[in-house]
Amino acid sequence: MNWIVIDTVIQPACDISFSAIWCNIKLILWYQSDIFLPPGCIFTPTRTGVILNNKELPVTIYNVTPFNKNVWNLIKSSQECPANTGNITDKCFNHRCILEICPYGRK
């Protein structure tokens, strides 16, 4: 079954990412990985991770819950990723991010 990413929030301090996804119903996926699931990407979950672009990638899924707008807004409002703060800079000052390559182009 394919899952479509609607939105993703990264929490670098705890190495957890959250994605709002669609797969017959709207869900919130809580996971840990060094990959970024960007909005619009389509992936297939497996026992050890996900298949994305015909590659099986390691992802630890901690929880999948039905989408709740209030919970999603709380997650988005408490995100720690500086890429979405509106600061105009190419530097990331968060040195604890699990992602090796910033999906927002920060260095």
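Cβ from N, Cα, C; glycine included.
Natural sequence variation is annotated in Swiss-Prot for ASP15 to Gly, with the remark: In strain: E32511. Counting Cβ atoms from all protein chains shown, ASP15 (variant position) has 15 others lying within 10 Å of its own Cβ.
Looking at Swiss-Prot, the entry for natural variant ILE35 to Thr says: In strain: E32511. The Cβ neighbour count for ILE35 (variant position), using a 10 Å radius and every protein chain shown, is 21.
Looking at Swiss-Prot, you'll find the natural variant THR65 to Ala noted as follows: In strain: E32511. Every protein chain considered, the tally of other Cβ atoms within 10 Å of the Cβ of THR65 (variant position) stands at 10.
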